[in-house]
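Feature annotations, reproduced from Swiss-Prot:
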BINDING   Ser11, Pro12, Thr13, Gly14, Ser15, Gly16, Lys17, Thr18  ATP binding site
BINDING   Cys74, Cys95, Cys110, Cys146  [4Fe-4S] cluster binding site
BINDING   Trp531, Arg566  ssDNA binding site
DOMAIN    1-247  domain 'Helicase ATP-binding'
MUTAGEN   Phe115 to Ala  5-fold decreased ssDNA-binding, wild-type ATPase, 3-fold increased helicase activity
MUTAGEN   Tyr148 to Ala  20-fold decreased ssDNA-binding, 2-fold increased ATPase, 10-fold decreased helicase activity
MUTAGEN   Lys152 to Ala  350-fold decreased ssDNA-binding, 2-fold increased ATPase, 3-fold increased helicase activity
MUTAGEN   Phe308 to Ala  10-fold decreased ssDNA-binding, 2-fold increased ATPase, 20-fold decreased helicase activity
MUTAGEN   Tyr407 to Glu  55-fold decreased ssDNA-binding, 10-fold decreased ATPase, 3-fold increased helicase activity
MUTAGEN   Trp531 to Ser  500-fold decreased ssDNA-binding, no measurable ATPase, 3-fold reduced helicase activity
MUTAGEN   Asp564 to Asn  10-fold decreased ssDNA-binding, 15-fold decreased ATPase, no helicase activity
MUTAGEN   Arg566 to Glu  35-fold decreased ssDNA-binding, 28-fold decreased ATPase, 10-fold decreased helicase activity
Amino acid sequence: MQKSYGVALESPTGSGKTIMALKSALQYSSERKLKVLYLVRTNSQEEQVIKELRSLSSTMKIRAIPMQGRVNMCILYRMVDDLHEINAESLAKFCNMKKREVMAGNEAACPYFNFKIRSDETKRFLFDELPTAEEFYDYGERNNVCPYESMKAALPDADIVIAPYAYFLNRSVAEKFLSHWGVSRNQIVIILDEAHNLPDIGRSIGSFRISVESLNRADREAQAYGDPELSQKIHVSDLIEMIRSALQSMVSERCGKGDVRIRFQEFMEYMRIMNKRSEREIRSLLNYLYLFGEYVENEKEKVGKVPFSYCSSVASRIIAFSDQDEEKYAAILSPEDGGYMQAACLDPSGILEVLKESKTIHMSGTLDPFDFYSDITGFEIPFKKIGEIFPPENRYIAYYDGVSSKYDTLDEKELDRMATVIEDIILKVKKNTIVYFPSYSLMDRVENRVSFEHMKEYRGIDQKELYSMLKKFRRDHGTIFAVSGGRLSEGINFPGNELEMIILAGLPFPRPDAINRSLFDYYERKYGKGWEYSVVYPTAIKIRQEIGRLIRSAEDTGACVILDKRAGQFRKFIPDMKKTSDPASDIYNFFISAQAREKYGA
């Protein structure tokens, strides 16, 4: 930290990365009058940080805030509006409007914006109890005080803030946040939790899409606000229909069965040809559509709604789409969800550049090979790798070559074989198990072929239901079906015997879709490593992340089997992986041996 703007550490699950980083960063920053920002991807990761801070608070004074955006922390917004899309700017306008009304004497405009925001009682709860964001939201509901404004008011006194990546990597939001905190970027130390996700996070923040569904919402909005003329004989709804027809025609003519990469200018070409108008005329209409959206926002603001407009969102995105960089972005056209076009970010280093203005600590159990991480994120910093620290005999990892999840061989017989192997293992070994599938589709097809009871992380499961399922799993034991790279792949702790076995029902290769093909081409052009950077390394990271769920202490034992004949190629990333011809018996015998060692000390 003293020699570089950042450091990177790979260390196994359970080795104490979080508490080490927290204590080091807090000590380093306190000596230099700096602050600490801990960035997380999920609520479960935030909860783990809060848990570690609570343990540290017995030996050092810690003032922490679990900061999140208004979308998650505004009680009033959830009560008065039900938008499918929202942005930070619109919600900030809504909030400021309500605050002005309260200060003008209309306390009913927002019953949560009151003197309690700055009260000693609220601040004591925040700094003494060290609540999670969810716990502080509940506190706000119970006590009729705004959680977001209370956090903002307490920010200047905070030593450390825990926040989502997306919150800080949004430049406009970050600048306001830092201003409220009273610090500049060079006055903070940033801890990047589960940093192997940083490339995907950067790409996600840098990407956007225009869908038929968003156009339908814009159309309904136009009808609700008078559908005025934008130009001679062209109403708002007419322009939206022009856009929708062009998008649907492109999807119909270009996509076939799946998504395709197009040129960014192709959409504008379709618009010109189908509507017999010049690009200049179309851009002028889009500018008028944006202005109409601003009118809608003002009208919503007058009646106390969130000033967000689907029309202005569509207009700004289409203009941005047409002007996008063909080198670092890919224009993707997809028939999914009714059809959409997407500007997919291929190079996240520009999005992540702002992090270099602060000291950074990059932590993960899977940063190696670091050249891959460094190339993609743009961070050329010192890297240290800590090897396995727990007894090797406590872990069994193998792959079974009797099945494969390869798409062109995955027929009904192969699915039957995979289901039979999974069922044999579950019924013979009888341990708490998560079965990870490469996709929801494969999970559904295998699930129909097994007879044992199990729980399931289905597509779109909400946080409350996920936590309820995990609580039942920990209490009653059993089996969960989940998806690789999903919410149960990382960031959730399973100490002791809460999780003893993992089955990877196929390798979690990236989907061979247009985005991943574009990533392959980009990395091949830039580094000559298209296959490694777009397929091999991301797959190896997912496998290692899932294996990392098993062992968290020297007393834990766990087994993992990969049901895919292609898994042998990943031995260089998992040196202790064996090959098995009878996974059920081999795993059963492993646990029998582990029990004998525990009983007799052998």
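Each residue, glycine too, has its Cβ placed from N, Cα and C.
Positions of the features from Swiss-Prot, shown on the structure.
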| residue | record | Cβ neighbours (10 Å) |
| --- | --- | --- |
| Pro12 | ATP binding site | 19 |
| Thr13 | ATP binding site | 22 |
| Lys17 | ATP binding site | 22 |
| Cys95 | [4Fe-4S] cluster binding site | 20 |
| Phe115 | mutagenesis position | 8 |
| Lys152 | mutagenesis position | 19 |
| Phe308 | mutagenesis position | 23 |
| Tyr407 | mutagenesis position | 11 |
| Trp531 | mutagenesis position | 11 |
| Asp564 | mutagenesis position | 24 |
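Cα of Cys110 ([4Fe-4S] cluster binding site) to Cα of Asp564 (mutagenesis position): a distance of 56 Å. Cα separation, Gly14 (ATP binding site) to Asp564 (mutagenesis position), rounded: 28 Å. If you take the Cα of Cys95 ([4Fe-4S] cluster binding site) and the Cα of Ser11 (ATP binding site), they are about 42 angstrom apart, rounded to a whole number. Burial estimate for the binding-site residues (Gly14, Gly16): highest at Gly14, by number of other CB atoms within 10 Å. The binding-site residues shown are Ser11, Ser15, Cys74, Cys146; of these, the one with its CA atom nearest the CA of Arg566 (mutagenesis position) is Ser11. The shortest Cα-Cα distance between Lys152 (mutagenesis position) and any of the binding-site residues Ser11, Thr13, Ser15, Lys17 is the one to Lys17. Thr13 (ATP binding site) sits 42 Å from Phe308 (mutagenesis position), taking the Cα positions as reference. Remark: Thr18 (ATP binding site) has Gln48, Val49, Glu52, Asp193, Met363 as non-local neighbours, by Cβ distance under 8 Å and separation of at least 6 in sequence. With respect to Asp564 (mutagenesis position), the closest of these recorded positions in Cα terms is Trp531, chosen from Gly16, Lys17, Trp531. In this structure, the CA atom of Phe115 (mutagenesis position) is 10 Å away from the CA atom of Cys146 ([4Fe-4S] cluster binding site).
Within 10 Å of the Cβ of Cys110 ([4Fe-4S] cluster binding site) there are 23 other Cβ atoms, across all protein chains.
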